[in-house]
Amino acid sequence: MEGKPMRRCTNIRPGETGMDVTSRCTLGDPNKLPEGVPQPARMPYISDKHPRQTLEVINLLRKHRELCDVVLVVGAKKIYAHRVILSACSPYFRAMFTGELAESRQTEVVIRDIDERAMELLIDFAYTSQITVEEGNVQTLLPAACLLQLAEIQEACCEFLKRQLDPSNCLGIRAFADTHSCRELLRIADKFTQHNFQEVMESEEFMLLPANQLIDIISSDELNVRSEEQVFNAVMAWVKYSIQERRPQLPQVLQHVRLPLLSPKFLVGTVGSDPLIKSDEECRDLVDEAKNYLLLPQERPLMQGPRTRPRKPIRCGEVLFAVGGWCSGDAISSVERYDPQTNEWRMVASMSKRRCGVGVSVLDDLLYAVGGHDGSSYLNSVERYDPKTNQWSSDVAPTSTCRTSVGVAVLGGFLYAVGGQDGVSCLNIVERYDPKENKWTRVASMSTRRLGVAVAVLGGFLYAVGGSDGTSPLNTVERYNPQENRWHTIAPMGTRRKHLGCAVYQDMIYAVGGRDDTTELSSAERYNPRTNQWSPVVAMTSRRSGVGLAVVNGQLMAVGGFDGTTYLKTIEVFDPDANTWRLYGGMNYRRLGGGVGVIKMTHCESHIW
């Protein structure tokens, strides 16, 4: 009775029961009885299984062609279905079956301009809520999802294509996104193209661009080039790729090359002497304009325009990645990144495996995740993350043995995996990865077995700090000399620590948090290699075992961990001048035993994903 006042019975007749009153008083709150009437016991119940089980049964009915009331004819394929299911999932079908269209009365409906297999996949999704987007179907699946107005599948296809972006295909993906009005994918493809222009200009796709799209690209202020010479060379290569067709378009395209920003030597010696430039009056005029700009600095304020505006400098900054770990009683695969320029934590692509006790480091601007524990098994697999594509790859060779609570660092172009445990014993084994050979090789073992060890690289040496020998936490420290392939014992820490955080900051090694024999630690200390001594540093505000430690844009940051009671997502930053730690926001996920890594990224890169 929407919109009408509620009426309640207050006159209870002699001998009436609560049910009598309820049936007589048909208006009012049906769940509330009048005063004086005993309230019956109630237990609201919502089934989590019901939607899934109902969908499973309806899908079985479809497969057995039971209660189907429509047949979709797509090419040579006939697909049996239920109008109500199609209408519930697709605005396209809802309009078709509930309006006055002829199809609303037909039992067979012909669907044109759609791929048979794509339609099958989308109908399967309507009945199962599951679909697999892959390289072989995305180009037919996205147009089909657009036609049927399945926004969720459109987003999934675009997300898949975002992860496939590469300098060799970004222009094709951009055109595909433009055709199907995928604005977010178009934006990201544009950003990717601008940032990777030096590689994109070498691709076949670049050479096949129509003139208007080439102009769109080279007109961008955010084009990432070392100098305007690269833009000019790219344009001339594009023209000469199909010279008869494109020669007349050269003046139009050259207008968007910022010739006044070229060096005088290049402008005169290369641009001005090029036969294609010399033979065209409009091109010669553009060269003369640039010469005047360079030769008459006093007149430059009067000559400002799009061609004299410098490309925006590409700002570089460091971005912190938090990888895997243990959260809410289970290993996790999630990864997030912190950008100091925006002061924001954002989720990025997850690893293919859950990893706690994972070793993380950065080599050649790629983030490596080594070993760990997935909640049931010890791992020797390795994954590699490319921030340019927001994609993890698993084609990295595995370590020779399973390792969790492993220390990982980069020295001399190699990735080192130090210690850890394999599920049977604590390890002193050390091996290093050569990315050129995709191969791990054993090097000298440590003198002590160490799990929960922290590692750092300083002065050409690899340091293994603390950890546990499988029985007790350690305060001992070893240093590896790659020239000698030997480990040497150095001064011990003041405190025994396992599962600590370690990083190099201001030419000293900082060791923070961890756990001793009895409790999680908030204390910190640092090592001076010049004196071979450890000295105490002010304690963090929280106890943190399984903490990550990293230096980001000159700031020492302690990330996550466990305080003895709670998994932490908070961050602390060390202020060396004030000799204090201060809280600095928090991650999206609580993380114990996760890894951290820092990658220097351009401003453009850091805002793509």
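Heads up, the Cβ atoms here are built off N, Cα and C, so glycines get one too.
This is the original sequence, none of the listed changes applied.
What Swiss-Prot lists as domain 'BTB' is 68-135.
For Val109 (mutagenesis position), applying a Cβ distance below 8 Å and a minimum sequence separation of six or more within one chain yields Val70, Val71, Leu72, Val73, Met96, Glu103. In the three-state DSSP assignment, the secondary structure recorded for Val109 (mutagenesis position) is strand. A mutagenesis experiment is reported in Swiss-Prot for this position, Val109 to Ala, and the note states: In KLHL20m6; abolishes interaction with CUL3; when associated with A-111; A-113; A-146; A-148 and A-150.
All protein chains shown were included, and the count of other CB atoms within 10 Å of the CB of Ile111 (mutagenesis position) stands at 20. Among the mutagenesis entries in Swiss-Prot is Ile111 to Ala, noted as: In KLHL20m6; abolishes interaction with CUL3; when associated with A-109; A-113; A-146; A-148 and A-150.
Here the residue is the original one, while Swiss-Prot reports the published mutagenesis Asp113 to Ala with the comment In KLHL20m6; abolishes interaction with CUL3; when associated with A-109; A-111; A-146; A-148 and A-150. Asp113 (mutagenesis position) has a Cβ environment of 8 other Cβ atoms inside 10 Å.
In the three-state DSSP scheme, Cys146 (mutagenesis position) is classed as helix. For the mutagenesis result Cys146 to Ala, the note given in Swiss-Prot is In KLHL20m6; abolishes interaction with CUL3; when associated with A-109; A-111; A-113; A-148 and A-150.
Among the mutagenesis results in Swiss-Prot, Leu148 to Ala has the note: In KLHL20m6; abolishes interaction with CUL3; when associated with A-109; A-111; A-113; A-146 and A-150. The residue drawn here is the original one.
Around the Cβ of Leu150 (mutagenesis position), a 10 Å sphere holds 23 further Cβ atoms from the protein chains shown. Looking at Swiss-Prot, the entry for mutagenesis of Leu150 to Ala says: In KLHL20m6; abolishes interaction with CUL3; when associated with A-109; A-111; A-113; A-146 and A-148.
Look at the domain 'BACK' (170-272): DSSP puts its residues at 76 helix, 0 strand, 27 coil. The feature domain 'BACK' is assigned by Swiss-Prot to 170-272.
Ranking the mutagenesis positions Cys146, Leu148 by the number of CB atoms within 10 A of their own CB puts Leu148 at the top.
For Ile111 (mutagenesis position), the nearest of the mutagenesis positions Cys146, Leu148, Leu150 in terms of C-alpha separation is Leu148. Note: the Cα of Cys146 (mutagenesis position) and the Cα of Asp113 (mutagenesis position) are spaced 12 Å from each other. Distance between Cα atoms for Asp113 (mutagenesis position) and Leu150 (mutagenesis position): 16 Å, as a whole number.
Mean pLDDT for the domain 'BTB' (68-135) in the predicted structure: 93.
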